[in-house]
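Heads up, the thing below is written out as structure tokens.
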Amino acid sequence: MRALVSRTPIAAALRSATLGSQCASIQYNSLNILDRLPQPLPSRSFRIRYTGVSTSGRVTQTCRRSFQLSASSRDKRGPQSAEPDPLERLEVKKVQQQHENEKDDSGRDTKSGGKVAKAMTKGDTIAGKLLTTPSRLFKLLIPLTTINRKDIEQIAILIHPQQPLSHLERLIQSEVPPIEDENGQKRPPAVSFIALQLEQDAIRPKRGMYEGTDAEIHRVEGGKDDATVAKRGEDFQEVDETFSYLRRPGPGQGDKEQRFIRWSQSTEIGDFIRDAARAKEFIVTIEGAPAGLEQIHVAVPSFDERTYFLRMRLRKISRRIQGLAEIKHECDALAHRGAQRVALGGFGILAFWWYIVYKLTFETDLGWDTMEPVTYLVSLSTLMGGYLWFLYHNREISYRSALDFTINARQKKLYQMKGIDLQVWESLIDEANAIRREIKNIAAEYDVDWDERKDEQDDRVTEALKKERRLKNGSQKEERPKDDRDDD
């Protein structure tokens, strides 16, 4: 083995290998360059390492001759004529440029395009995802390019359902690098939102109208600037191809096609997602994005994913309601039994009064003449006392009202004894009904049947929520006729 130390470029160093050498170890500017050239060269492969870059190739018969000629000419010229020629300088410059292109601005090796190139060569599908948060906002995870356009980053964007799509467009524009227009001025790229159109009358691009417009312009301009007209036709052809790409046959509909349509930027995000939920995805198109990122497919969450936090909150509230419902059920049962005992006690008092009047009227010397005014006055006094009682408590004069009053009074005492706060109970019931109503609305959007008993977890919780809804619906029905009478 012969070691050569030279400051000449790679080609000159290779020419220094003579025909008789079996292998050569070449060191160039403190960089190890290994080249094994066994003679009589039975192998055709060689590998050169320069600044960490591996270059492989095939050695042909012509290369062998060039090595031989270079070696012989070097022996004839001598050491003083070993000056780098233009071809050698071009070779070194090309390798340096290749090495510089493989590093980004921060000096990190990006391996020829970074993750964008890797994803495109592997054929991976770059897609985003829409998630929900406990605060009932949407979290959009979308892959976007960095400023140097050599890498892809997952960007998380929090959006409110009542915000317009234009707000989401501005958020995406702030994360992507600007593009240059025809005048060389930088501007934010245009962002469009496309969703599947499930109606039968799909909106189709009228390509014939564009072609007719081009022909008319060409005729008016007198046939000049054919390149501009041809370019405009290519643009419309690209638009038509884009819409052809955003087209797929409907499931179970034979040859019928489903098309995607672009939504206005003034549409609320909640309405857009509600419509895109039927197709389970929508597309975000970014102007000037690298290959593979012009159309980002964003997966819309399913019903279970969309209502996950709502159902978890409902289950948590249901467990609290269940613990209170057990104690409340015992207190209510005791209160009802107490009210029944009060009613039976009132009947016993009336029966005892009837027996006294009978005894005093027919079995004593008082007789009917004395007992008649007594019974009349006692009955009238009882009626007047009851009337005053209903006026004082502002209640309707009925047995049901008196029974409810008795039950409620007994319930309050029992609740205080058991440590139940009615305000907490009512707030939990109202919140559970509100969450249930929201989940029902989302289920209607997704066209699914939601079994509320699985999340409410107990029949007593279901009955408590249903009872509260009935009370509210009954009060609303009673208030509506009153409002109508007031309007009249």
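Cβ from N, Cα, C; glycine included.
At each noted site, the model still has the original residue.
In Swiss-Prot, a mutagenesis experiment is listed as Trp368 to Ala, annotated with the note Abolished calcium channel activity. Trp368 (mutagenesis position) carries a helical DSSP state (H, G or I). Annotation for Trp368 (mutagenesis position): spatial neighbours Thr361, criterion Cβ-Cβ under 8 Å with sequence separation of six or more.
Record note (Swiss-Prot) on the mutagenesis of Asp369 to Glu: Increased calcium channel activity. Abolished inhibition by ruthenium red derivative Ru360.
Quoted from Swiss-Prot for the published mutagenesis Asp369 to Asn: Slightly reduced calcium channel activity. Decreased inhibition by ruthenium red derivative Ru360. Of all Cβ atoms in the shown protein chains, 8 besides its own fall within 10 Å of the Cβ of Asp369 (mutagenesis position).
Residue density at Glu372 (mutagenesis position): 12 other Cβ atoms are found within 10 A of its Cβ, drawing on all protein chains shown. For the published mutagenesis Glu372 to Gln or Asp, Swiss-Prot gives the following note: Abolished calcium channel activity.
If you look up Swiss-Prot, you'll see Glu372 marked as Ca(2+) binding site, on the strength of experimental evidence.
Pro373 (mutagenesis position) falls within a helical segment according to DSSP. There are 9 other CB atoms within 10 A of the CB of Pro373 (mutagenesis position), with all protein chains counted. Among the mutagenesis entries in Swiss-Prot is Pro373 to Ala, noted as: Abolished calcium channel activity.
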